[in-house]
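**Student:** The structure that follows is given in the form of structure tokens.
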Amino acid sequence: MFKRRTLGFLLSFLLIYTAVFGSMPVQFAKAETDTAPAIANVVGDFQSKIGDSDWNINSDKTVMTYKGNGFYEFTTPVALPAGDYEYKVALNHSWEGGGVPSQGNLSLHLDSDSVVTFYYNYNTSSVTDSTKYTPIPEEKLPRIVGTIQSAIGAGDDWKPETSTAIMRDYKFNNVYEYTANVPKGYYEFKVTLGPSWDINYGLNGEQNGPNIPLNVAYDTKITFYYDSVSHNIWTDYNPPLTGPDNNIYYDDLKHDTHDPFFRSPFGAIKTGDTVTLRIQAKNHDLESAKISYWDDIKKTRTEVPMYKIGQSPDGQYEYWEVKLSFDYPTRIWYYFILKDGTKTAYYGDNDEQLGGVGKATDTVNKDFELTVYDKNLDTPDWMKGAVMYQIFPDRFYNGDPLNDRLKEYSRGFDPVEYHDDWYDLPDNPNDKDKPGYTGDGIWNNDFFGGDLQGINDKLDYLKNLGISVIYLNPIFQSPSNHRYDTTDYTKIDELLGDLDTFKTLMKEAHARGIKVILDGVFNHTSDDSIYFDRYGKYLDNELGAYQAWKQGDQSKSPYGDWYEIKPDGTYEGWWGFDSLPVIRQINGSEYNVKSWADFIINNPNAISKYWLNPDGDKDAGADGWRLDVANEIAHDFWVHFRAAINTVKPNAPMIAELWGDASLDLLGDSFNSVMNYLFRNAVIDFILDKQFDDGNVVHNPIDAAKLDQRLMSIYERYPLPVFYSTMNLLGSHDTMRILTVFGYNSANENQNSQEAKDLAVKRLKLAAILQMGYPGMPSIYYGDEAGQSGGKDPDNRRTFSWGREDKDLQDFFKKVVNIRNENQVLKTGDLETLYANGDVYAFGRRIINGKDVFGNSYPDSVAIVVINKGEAKSVQIDTTKFVRDGVAFTDALSGKTYTVRDGQIVVEVVALDGAILISDPGQNLTAPQPITDLKAVSGNGQVDLSWSAVDRAVSYNIYRSTVKGGLYEKIASNVTQITYIDTDVTNGLKYVYSVTAVDSDGNESALSNEVEAYPAFSIGWAGNMNQVDTHVIGVNNPVEVYAEIWAEGLTDKPGQGENMIAQLGYRYIGDGGQDATRNKVEGVEINKDWTWVDARYVGDSGNNDKYMAKFVPDMVGTWEYIMRFSSNQGQDWTYTKGPDGKTDEAKQFIVVPSNDVEPPTALGLQQPGIESSRVTLNWSLSTDNVAIYGYEIYKSLSETGPFVKIATVADTVYNYVDTDVVNGKVYYYKVVAVDTSFNRTASNIVKATPDIIPIKVIFNVTVPDYTPDDGANIAGNFHDAFWNPSAHQMTKTGPNTYSITLTLNEGTQLEYKYARGSWDKVEKGEYGEEIANRKITVVNQGSNTMVVNDTVQRWRDLPIYIYSPKDNTTVDANTNEIEIKGNTYKGAKVTINDESFVQQENGVFTKVVPLEYGVNTTKIHVEPSGDKNNELTKDITITVIREEPVQEKEPTPTPESEPAPMPEPQPTPTPEPQPSAIMAL
């Protein structure tokens, strides 16, 4: 224990300190590199009291001062008047994220006028003020002092004046903390306040108390805490576990599909290959681990146990492993089931199911995906890394004006619209009500004259551009310009040419080394086709199906069975379009429509084969197919399609049009490529860097790490030949032009500025750099390279702007395409992520040791591709495991040169630009061959390694781990001998070694074969095992066995010998004359094998260590037991010896019955229902004269046994779910009641056959409280209503809740969203942002049901909602103000009558507005605080009428009552005559 220095010493020190340093204050200034992470200012209704305006986020008067370490302060310049206030902190003068705190405002109460200091910490988002919190002064901040200081680099041990382990209160809760990386070891420490011992606290928070011990078992990060109120001191260090604790540490669980240590090999695997899956847990945390996987092909779920394979080198983690292999192609979905005592955890994929690091949950959540593909799957070598060019034929080039106007009609008898001006915009009937519209209002009937001859004329242009594959949109006869509505599959459309033109184009392309892919549309035809003939235009040919139906007999048409026409003449049209009648399915497949299958697939000249080999001339045929709406045609059809084209051109491309994960269609029996829209969307999300709806998908900004995760997700799911042949597009005929996505549209006055174009072009160039450097087949949509712009269909199909091209952009594309073509490494080199942080993404490609990723021979080459979407910066890229030091690179774009030094390469990247670094030719990048005969010999305190010399090796590197397959650490380098002795080992631990060979240039070979070693003390003897006496059976009466072990140098020290393993073995010998029938179960074979349990150290016995273990015998009769010990992880065992000290000795004892010999009463086991992937058992309770101990569950594959015990449950449990079953397999079960004396009574036997049963999936959703009464729907990839927002209407179950039950097959990978009947009313995120599709895997959670509980945050059509008052509300004259109450999205800028304020965390806001008499108009405006988004910007006007006050009439005064006077009599006058008059009243 540390002893305090004497007072005299301290006084002497202080005198010297004062004399030397005098008046120098002790300062704890922030580091120079600690710059403010943001501008923070306090805003609230106090601002007007200091000469500002309330809630002014743009104020420069309340900007907080940055103090370092994330801390900010602001003190009011004057005293605030007494009263109540509200405030919060705004960042960067914006309400983005809703301010800090995000939930509501903070209150401030002042009893008297006061100056107030506000405190904020950026790192913890904590806010407070001086009325609630008083910090410890800087000079008195607590600090850690002790033997730990030097270990963590915090000054000299036990010297507070040198301690840099300063603790800070990051959350303003009077708890100060400090975090450090602490090496393994034993330490003692205390906490002092300030740089002296004047005030210090030790164990239990006692002032001047004892030192605090800290025993750290492995290198780890530890946070130290000090409570300034209680003075308690603690850490967050969790010492290693020693056994089950009914708890699983979720934060320590890990499975990373992108890390070969956790999943090897990476990515999709071939049939017959073995994949190794591993999961990490806190050491000693798990009692068992299993993997549960669903097989998409067999439709079964299987559980396989995992085995513990070792621990991490620092002892912090343990690892469990399972190996799987499949001899058939399939797609596997897996998760882990982890148990520790009574606790069960599940570990599956992350919420987005992108692979990589997963997530632990209490219930089954998301599955990881594993693709198993046919080992024979391949693509043509010319396809891997080729550059594709997609052409929409009518819009590319007019090479033959004579065929421009050969059509009289388009669809039916609609007219054809021919353009005279090549540079016209396509007719867009959406614009028919706009001024200047000149079209005819008919969709897809306008033509420009582009044709096959035009493509032929431009082949040299394409060759010069670097194109090696052309993909043609449909060219067969059709009434429309897009030609996805085929009229005749056997003919080239007359506006495009004829068969001879086609053959010439194919031959000319092939002569230039260019392959051609055709577009096949086999889900539907045109209603105006020779096959359907809705309009009766082809009556001179064979009768069309529709005309035959009209004649009352559809079978009269040779095409009659292709379509299903209902009695009323209706039929299924693709996505509801009656112009596109769908080919029907029989028994789930179009292939079962024989005449259709023969026409497309089976006949010698079937369409699938003919156009690859027209008239027997392969050179005059195309080279493969792109296949439209591939997922809307039965897979069986495509399997036969593949077999057919393989007879003409083996492995010819079959490119599927699929917009999501296509892995299930890429297993090897059909498609071998896909239109990679996943790639497109990820690249756009990264580069565009803002939310944008392109008509197909809403893009949301992501950083480089998320980009890498999404790209790696594709890489790991697709078979390797497919991944290197995917059609990596940025745009197509179905998407908005990429230049317009990036912000430029020449025909839109809001997007056609030079500034917009410059920015869009920079973004496009950046995307092209990524596209041309990445594995796959990059695809250019015609004209993109020339600056073509255009919005949604049909605007994305403008004519190629010949003569008006963007020459600079064309030259750039030519350059970047040819960089790819000239460097094989960019085509078939391997792929490794090198840097993914913020705005910068970098990946590497390699051909080393003379082999590419497919094992083909090519010269060595290395490439590094870097893209930067942000500001200019210097990027340090770690190349330690990628390429050796000294390799020189040249940027093929800029010409700059770079060299790898000290394991990194530093690349300067300008804003919105990139680099393609190619290693200079002539450098030696071929490493020596790997060592194959490494050997290890274990000794006491050392491991001896040896191997044979390798050609060209000048030295060797030694690597060490504790588990096979990874976690290697280099422990020695530049070893020049072919032997090595490792003495830095701990006896009793397992080590794994591998060695690499290094040549004179520094090229390092692959790892050698792995060898295990177990250095250990030698065990000399084990014995002194006690004799167990006759034992009475009982659940609470265990047998205790003791034994001793001696190992020189290990057990002769005080305490337990390190890493010694001790185990007790026991087994049942026989009844020994006892009546054991009460303990037995009929049909269960008595286990007479040894059972081994761990023993624990209980103390020293001289030079020996003493161990003890317990077990509970459950049968009367004779039992045998023995103890064994191992000092080398169980590689060798020493058993307890007899009296001679040499012979292994097992001892026996007798177990006799207790006084309770009465078995439990019988129990009834119910017949289980049929469930998928599980059997649920239920039984009646059993009783006993003493007590029931529990129930044992037994299982067999035969009714007569043998039965095997699979579980034991407590006496209060009357059910059990067995998930270790296979659908379709028969199982038998019995349940046995066991009492406290192990008397047993068995139930009846039941038979169960789990099988695939549709699962009732119950979707419950909670919607915002302002949701209108128009209902809620669930839309997704349901087969019966594919992404239909008005289908699947839910039932209202509460004020804000809806529910629906759908029947789905187990294993279904469902994606869905909630809407209110329309995509205009789809759900949104809490910030109003677009959210990703929700995803679930359908599983049986019990009783063939699954419950999904979701919450909708917001709706697209309601960015703001006003609860009250309603528009045109009338209030009485006495109401002089009214409260506006509403709800809006987080981070919104809300103003009411141009006055801004902040909404609460849940989006609710209230604002009181004054009312004048009469009509009051309140203007409410909301908009996002970041980029403008029209969808999130809305204005609402609320009219409130305040009644005028009622004007009361003045009352008529009442005279006082007086007696009326009596008039004197008067004579009656005689009036003079008067004219008539109207008396005015």
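Note that Cβ sites are derived from N, Cα and C of the backbone, with glycine treated the same way.
Original residues throughout; no substitutions modelled.
Swiss-Prot lists these features:
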{"type": "BINDING", "residues": "Asp245, Asn247, Asp285, Asp340", "note": "Ca(2+) 1 binding site"}
{"type": "BINDING", "residues": "Asn398, Asp400, Asn403, Asp404, Gly449, Asp451", "note": "Ca(2+) 2 binding site"}
{"type": "MUTAGEN", "residues": "Asp628 to Asn or Glu", "note": "Loss of function"}
{"type": "ACT_SITE", "residues": "Asp628", "note": "active site, nucleophile"}
{"type": "MUTAGEN", "residues": "Glu657 to Gln or Asp", "note": "Loss of function"}
{"type": "MUTAGEN", "residues": "Asp734 to Gln or Glu", "note": "Loss of function"}
{"type": "DOMAIN", "residues": "927-1018", "note": "domain 'Fibronectin type-III 1'"}
**Student:** Do me a favour and check the Cα-Cα span between Asp245 (Ca(2+) 1 binding site) and Asp451 (Ca(2+) 2 binding site); whole Å is fine.
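**Tutor:** Spelling it out, the Cα of Asp245 (Ca(2+) 1 binding site) and the Cα of Asp451 (Ca(2+) 2 binding site) are 75 Å apart.
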**Student:** Determine how many residues of the domain 'Fibronectin type-III 1' (927-1018) DSSP places in helix, in strand and in coil.
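**Tutor:** With helix first, then strand, then coil, the domain 'Fibronectin type-III 1' (927-1018) has 0 helix, 38 strand, 54 coil.
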**Student:** Roughly how many Å lie between the Cα atoms of Asn247 (Ca(2+) 1 binding site) and Asp734 (mutagenesis position), rounded to a whole value?
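**Tutor:** The Cα atom of Asn247 (Ca(2+) 1 binding site) is 52 Å away from the Cα atom of Asp734 (mutagenesis position).
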**Student:** Tell me which of the recorded positions Asp285, Asp340, Glu657 ends up closest to Asn398 (Ca(2+) 2 binding site) in space, Cα to Cα.
**Tutor:** Glu657
**Student:** Expressed to the nearest Å, what is the distance separating Asp451 (Ca(2+) 2 binding site) and Asp734 (mutagenesis position) at their Cα atoms?
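**Tutor:** Cα of Asp451 (Ca(2+) 2 binding site) to Cα of Asp734 (mutagenesis position) measures 20 Å after rounding.
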**Student:** Within the chain of Asp734 (mutagenesis position), which residues six or more apart in sequence place their C-beta under 8 angstroms from its C-beta?
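**Tutor:** The answer is Asn696, Asp793.
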**Student:** Can you check how the pLDDT averages out over the domain 'Fibronectin type-III 1' (927-1018)?
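**Tutor:** The average pLDDT of the model in the domain 'Fibronectin type-III 1' (927-1018) works out to 97.
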**Student:** Out of the recorded positions listed (Asn403, Asp404, Gly449, Asp628), which are within 10 Å of Asp340 (Ca(2+) 1 binding site), Cα to Cα?
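**Tutor:** Those close enough: none at all.
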**Student:** Between C-alpha atoms, which of these recorded positions comes nearest to Asp285 (Ca(2+) 1 binding site): Asn403, Gly449, Glu657?
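**Tutor:** Going through Asn403, Gly449, Glu657 one by one, the Cα closest to that of Asp285 (Ca(2+) 1 binding site) is Glu657.
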**Student:** Long-range neighbours only, meaning 6 or more apart in sequence with Cβ under 8 Å: which ones does Asp628 (mutagenesis position) have?
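**Tutor:** Spatial neighbours, sequence-distant, of Asp628 (mutagenesis position): Tyr484, Asp519, Gly520, Val521, Phe522, Asn523, Glu657.
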**Student:** Excluding Asn398, Asp400, Asn403, Asp404, Gly449, Asp451, please set out which residues of the same chain place their CB within 8 Å of the center of the CB atoms of the Ca(2+) 2 site, keeping sequence order.
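**Tutor:** My list of surrounding residues reads Gly399, Pro401, Leu402, Gly450, Gln453, Gly454, Leu495, Leu496.
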**Student:** Based on Cβ atoms within 10 Å, give me the single least packed residue among the binding-site residues Asn247, Asn398.
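**Tutor:** Each of the binding-site residues Asn247, Asn398 was scored by Cβ atoms within 10 Å; lowest is Asn247.
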**Student:** In DSSP terms, helix, strand or coil for Asn403 (Ca(2+) 2 binding site)?
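**Tutor:** Asn403 (Ca(2+) 2 binding site) sits in a helix per DSSP.
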**Student:** For each of Asp245, Asp285, count the other CB atoms within 10 A of its CB; which of these binding-site residues has the top count?
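**Tutor:** Of the binding-site residues Asp245, Asp285, the most buried by Cβ count within 10 Å is Asp285.
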**Student:** Sorted by position, what residues of the same chain at least six away from Asp400 (Ca(2+) 2 binding site) have a C-beta under 8 A from it?
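**Tutor:** When sequence neighbours closer than 6 are ignored, Asp400 (Ca(2+) 2 binding site) has Asp451, Gln453, Gly454, Gly497, Thr501 within Cβ distance under 8 Å.
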**Student:** Could you name the residues, excluding Asp245, Asn247, Asp285, Asp340, of the same chain that surround the Ca(2+) 1 site, i.e. Cβ within 8 Å of the Cβ centre of those residues, in sequence order?
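**Tutor:** Near the Ca(2+) 1 site, beyond Asp245, Asn247, Asp285, Asp340, sit Leu241, Pro244, Asn246, Ile248, Tyr249, Lys282, Leu286, Glu287, Gly341, Lys343.
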**Student:** Using a Cβ-Cβ cut-off under 8 angstroms and a sequence gap of six or more, which residues of the chain neighbour Gly449 (Ca(2+) 2 binding site)?
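**Tutor:** In sequence order, Asp394, Asn398, Pro401, Asp404, Tyr418, His419, Trp422, Leu495 meet the Cβ cut-off.
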